[in-house]
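Per Swiss-Prot, the features are as follows:
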MUTAGEN   Glu120 to Ala  Strong decrease in transglycosylase activity
MUTAGEN   Asp123 to Ala  Strong decrease in transglycosylase activity
MUTAGEN   His131 to Ala  Strong decrease in transglycosylase activity
MUTAGEN   Asp157 to Asn  Lack of transglycosylase activity
DOMAIN    260-341  domain 'SPOR'
Amino acid sequence: MSKRVRSSLILPAVCGLGLAAVLLSSCSSKAPQQPARQAGISGPGDYSRPHRDGAPWWDVDVSRIPDAVPMPHNGSVKANPYTVLGKTYYPMNDARAYRMVGTASWYGTKFHGQATANGETYDLYGMTAAHKTLPLPSYVRVTNLDNGKSVIVRVNDRGPFYSDRVIDLSFAAAKKLGYAETGTARVKVEGIDPVQWWAQRGRPAPMVLAQPKQAVAQAPAATQTQAVAMAQPIETYTPPPAQHAAAVLPVQIDSKKNASLPADGLYLQVGAFANPDAAELLKAKLSGVTAAPVFISSVVRNQQILHRVRLGPIGSADEVSRTQDSIRVANLGQPTLVRPD
């Protein structure tokens, strides 16, 4: 299972405690009963979330759980840039051409029933997955390279935040792939085009209506532009503590990056990161959308090095406004005026 899933299978402990009959049934030699679905998720009615993650103590025959069915998504997808512990991720808007080989993990009881990153409810017996940069929702085929088994899952969550993991699957998906007991597996992840998937089966793709949007037709043109520009700011996403990535090691401040800049003119700051790589990535992206000089200014705050991504000097307030609009429309953050230091 994932590094955030550190507990071993907890079934023996449950059997020893002799709790409710529904739990004891998992320990008996008789075939386990299917759990009743409560509030849209699987599991017993008296489910109580454990403090540590692990496998469920109620059993379901995962061979009878169908794979996720790829559905076209005609509304907006969740692909906002977001920051985890100082590192900013820039999700893609289209998963259809995605291909990756790497390590998969899984997550279970601790997150069962909790909201996912796109607001859905995590069901450990659902066919879903978490990914750092795929759009939410999207669909991928995951193949276990050790045994050739494959599943289709719906990506609706963010994670895992460890450099050696490419995807986190639900417990059911991991069990169908044959690695729930070992915790991880080497997999191939392939994006799916839902329209093509349905066409290969000789059927038209179902029509999924987008969510209604608030009308802005009567709003002044400037207001409409601002509404579009501010639609997708960089998010600060705080995952559960068990998912946190390793802390960034202290680094030396590069004096060349902090070379003195002209004091005249106006300056914007778009982000501040503990991770210097995240700052460099944002700097590179900003350089592609604005003609204003982009630089990194590193300072120490509360015994931590922060790498601030800034623009300037900018000659006028009008130019500042245009630059801010360009950055917002590109979904690269919310630039704010700062004093040069």
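Keep in mind that glycine also has a Cβ here, set from the backbone N, Cα and C atoms.
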Cα-to-Cα gap, Glu120 (mutagenesis position) vs Asp157 (mutagenesis position), nearest whole Å: 8
Nonlocal residues around Asp157 (mutagenesis position), in sequence order (Cβ under 8 Å, 6 or more apart): Thr116, Ala117, Asn118, Glu120, Tyr122, Thr128, Ala129, Ala130, His131, Leu136, Asp168
Listed mutagenesis positions (Glu120, Asp123), ranked by Cβ neighbours within 10 Å, top entry: Asp123
Cβ neighbour count within 10 Å of His131 (mutagenesis position): 28
Asp157 (mutagenesis position) - helix vs strand vs coil (DSSP): strand
The domain 'SPOR' (260-341) [mean pLDDT, rounded to integer]: 83
